[in-house]
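Q: Just lifted these from Swiss-Prot, have a look:
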VARIANT   VAL38 to Ala  In isoform 1B
VARIANT   ILE63 to Ser  In isoform 1B
VARIANT   LYS133 to Glu  In isoform 1B
Amino acid sequence: MGVFNYEAETPSVIPAARLFKSYVLDGDKLIPKVAPQVISSVENVGGNGGPGTIKNITFAEGIPFKFVKERVDEVDNANFKYNYTVIEGDVLGDKLEKVSHELKIVAAPGGGSIVKISSKFHAKGYHEVNAEKMKGAKEMAEKLLRAVESYLLAHTAEYN
């Protein structure tokens with residue numbers, strides 16, 4: 001089994017604490033609201049939101065995937081860190097066993113933040129991971145982040 005790493009950094013004008021609170025801690029409710037064209041629903045099927053929690057995420061029509069099942073691995077409120085693993089779903093196809101993500105939001109000069117994501121694509125057997133698949137995951141995450149960011153800019157009193 002090979003492991004393929006992908007890292008990305010995305011700047012945001014939203015301060016780290018506010019972005020973590022909205023995008024991560026309340027993301028299950030907020031993201032389907034602000035990006036229904038991407039995510040139609042997030043359902044907690046086990047756990048209290050902390051490590052071990054299992055979530056079913058259903059994609060909107062028009063997205064090439066139907067659903068994923070994620071396991072929360074770590075939530076660190078003090079350091080704005082969130083780790084989770086995609087453990088099921090058609091996004092994995094027949095070549096991936098799982099995809100682990102480490103997300104950290106850090107303060108940026110000027111009051112904004114930087115969202116750092118490190119992803120590990122765990123291939124089944126000797127399969128290689130298509131670079132387009134990794135790029136597609138980054139683009140979807142950025143689209144969701146921008147939707148949350150736009151919402152927060154329009155609703156300045158929320159998530160403070």
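Here the Cβ of each residue, glycine as well, is placed from N, Cα and C on the backbone.
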Q: For VAL38 (variant position) and ILE63 (variant position), what Cα-Cα distance in Å is obtained after rounding to a whole number?
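A: That comes out at 7 Å between the alpha carbons.
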Q: When DSSP states are folded down to helix, strand and coil, where does VAL38 (variant position) land?
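A: It is coil.
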Q: Using DSSP reduced to three states, classify ILE63 (variant position) as helix, strand or coil.
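A: Note: ILE63 (variant position) is coil by DSSP, not helix or strand.
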Q: How many neighbouring Cβ atoms, not counting its own, are there within 10 Å of the Cβ of ILE63 (variant position)?
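A: Step by step: centre on the Cβ of ILE63 (variant position), count other Cβ atoms within 10 Å, giving 15.
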Q: Quick one: give me the count of other CB atoms within 10 A of the CB of VAL38 (variant position).
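A: The answer is 16 other Cβ atoms.
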